[in-house]
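Chemist: This is the structure, below, for whatever I ask next.
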Amino acid sequence: MGSQQAAVSFLSNLAKAAFGLGTAATVLNTSLFTVDGGERAVIFDRFRGVMDQTVGEGTHFLIPILQRPHIFDIRTKPHTFSSISGTKDLQMVNLTLRVLSRPEVSRLPYIFQTLGLEYDEKVLPSIGNEVLKAVVAQFNADQLLTERPHVSALVRESLITRAKDFNIVLDDVAITHLSYGVEFSRAVEQKQVAQQEAERSKFVVMKADQERRAAVIRAEGESEAAQLISDATAKAGMGLIELRRIEASREIASTLARSPNVAYLPGGQSMLFALNR
């Protein structure tokens, strides 16, 4: 009888000890939280609200039920968004912007209070569209291409300044895509065609001018040659002309002699006399 009571007492004490250990393990487990690399934690206290200090990497203690950690990723993350903006000459332009952002670590408690954990998704698209529309409105549509480095620099400076108002740090800002509306694209094509036609017309005019100059030079040369021949004739008489005529006749006779389909008939009536005999 005594042994049974001792066994029951032992089991009861063992159950109490196991329950105590389990409760202690649960409390200990809920009192610990881990912050991984590239993260920071903001502690919310039910009595004091959001704590001013952020918690760094590693395992830390908190008061169960009264305190709760909220983990922020502080590594640089890419974000891409598009905006349709109007230019100074009232053309619609579609731009795509890529930014690399991260939160300002010392301001994480304030970011959590005002924006929450998804601060970047709430802020960046809004201020990105705002800055793009403001900058694009300062340029004509064609200037966005010819002055693209200047446009990108203005967008970068304005967006970095605007993001600081929300305690967000931008490591890089870049315009990755730029396209125009259908009407402007058609106008650009027509302008290119017109420029090509103008260049072609300019070439035709230059060619005609060169041909005209060549004709003038050729006419002047022929005039000078005729004058020289006239002067030579006046000095030497008709002998020069007869010499040129003989040379031309010799060239013609030489050409005809080499042709197999040409027969030479001597002048006069001697051939006719030979036929009559």
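Yeah, the Cβs are placed from backbone N, Cα and C, and that goes for glycine too.
Substituted residues are absent from this model; it holds the original ones throughout.
Got these off Swiss-Prot a minute ago, pasting:
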MUTAGEN   GLY37 to Asp  In phb3-3; reduced sensitivity to salt stress and defective in H(2)O(2)-induced nitric oxide (NO) accumulation, light-induced NO in cotyledons, abscisic acid (ABA)-induced NO accumulation and stomatal closure, and in auxin-induced lateral root formation
MUTAGEN   ASP165 to Asn  In eer3-1; increased sensitivity and profound exaggeration of response to ethylene, as well as increased ethylene production
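Just tell me what is around each of these and how deep it sits.
Modeler: Take the CB of GLY37 (mutagenesis position) and look out to 10 A: across all protein chains shown you find 7 other CB atoms. Under DSSP, GLY37 (mutagenesis position) is assigned to coil, being neither helix nor strand in the three-state scheme.
The DSSP secondary structure for ASP165 (mutagenesis position) is coil. If you draw a 10 Å sphere around the CB of ASP165 (mutagenesis position), it holds 9 other CB atoms from the protein chains shown.
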Chemist: For GLY37 (mutagenesis position) and ASP165 (mutagenesis position), determine the Cα separation and express it in whole Å.
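Modeler: Cα of GLY37 (mutagenesis position) to Cα of ASP165 (mutagenesis position) measures 27 Å after rounding.
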